[in-house]
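> Swiss-Prot lists these features:
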MUTAGEN   His182 to Val  Increases affinity for IL11RA and stimulation of cell proliferation
MUTAGEN   Asp186 to Val  Increases affinity for IL11RA and stimulation of cell proliferation
MUTAGEN   Asp186 to Ala  Strongly increases affinity for IL11RA and stimulation of cell proliferation
Amino acid sequence: MNCVCRLVLVVLSLWPDTAVAPGPPPGPPRVSPDPRAELDSTVLLTRSLLADTRQLAAQLRDKFPADGDHNLDSLPTLAMSAGALGALQLPGVLTRLRADLLSYLRHVQWLRRAGGSSLKTLEPELGTLQARLDRLLRRLQLLMSRLALPQPPPDPPAPPLAPPSSAWGGIRAAHAILGGLHLTLDWAVRGLLLLKTRL
């Protein structure tokens with residue numbers, strides 16, 4: 001029996017084409033995703049996060065009314081005025097938007113940790129906001145990769161944010177963070193829609 005097996009192997013080795021099963025036929029080359037569709041998806045996520053931020057800011061105002069402007073020196077300044085939208089270029093917009101949103105993500109995480117007991121009632125909404133910010137950041141990273149844009153250098157470690165000096169300080173910080181994030185996302189939607197027309 002052993003000899004028969006060896007004989008079969010020898011015979012098969014004489015005709016290698018019959019011994020090796022052919023592989024699957026080569027398919028059509030993979031089509032890279034349309035960057036306009038990727039940009040559409042990013043705009044939808046940004047609009048959704050803008051609506052969430054607007055709603056959470058309204059809840060905060062209802063629970064803790066606070067007149068006037070609220071600022072945090074550690075927050076990024078608004079990337080661009082609405083009047084300067086015409087001069088935008090895609091690489092700069094995506095890089096700046098990613099950097100600003102990373103800063104806001106860090107501030108939302110800080111607010112959840114150090115905002116004080118008054119803000120605990122908004123914890124579920126702040127958690128959802130943090131998760132959606134993270135999702136949008138991943139989408140921006142994917143979009144930059146699909147467009148073959150140069151990857152930004154790693155961000156240097158940011159200094160830790162000091163805890164609010166009082167419960168009221170935490171509330172004012174929340175107003176500043178949500179207000180700034182709202183303006184940034186509104187600017188981002190306008191800028192991304194304009195840039196889509198140039199792709």
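Using N, Cα and C of the backbone, Cβ positions are placed for all residues, glycine too.
Every residue here is the original one, so none of the noted swaps is modelled.
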> Are there any residues in the same chain, six or more apart in sequence, whose C-beta is under 8 angstroms from the C-beta of Asp186 (mutagenesis position), and if so which?
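Within the chain, Asp186 (mutagenesis position) has Cβ neighbours under 8 Å at Leu50.
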> Same-chain residues six or more away whose CB lies under 8 A from the CB of His182 (mutagenesis position)?
Leu50, Thr53, Arg54, Ala57
> State the three-class DSSP label for His182 (mutagenesis position), counting H, G and I as helix, E and B as strand, and everything else as coil.
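Once the DSSP labels are grouped into three classes, His182 (mutagenesis position) ends up as helix.
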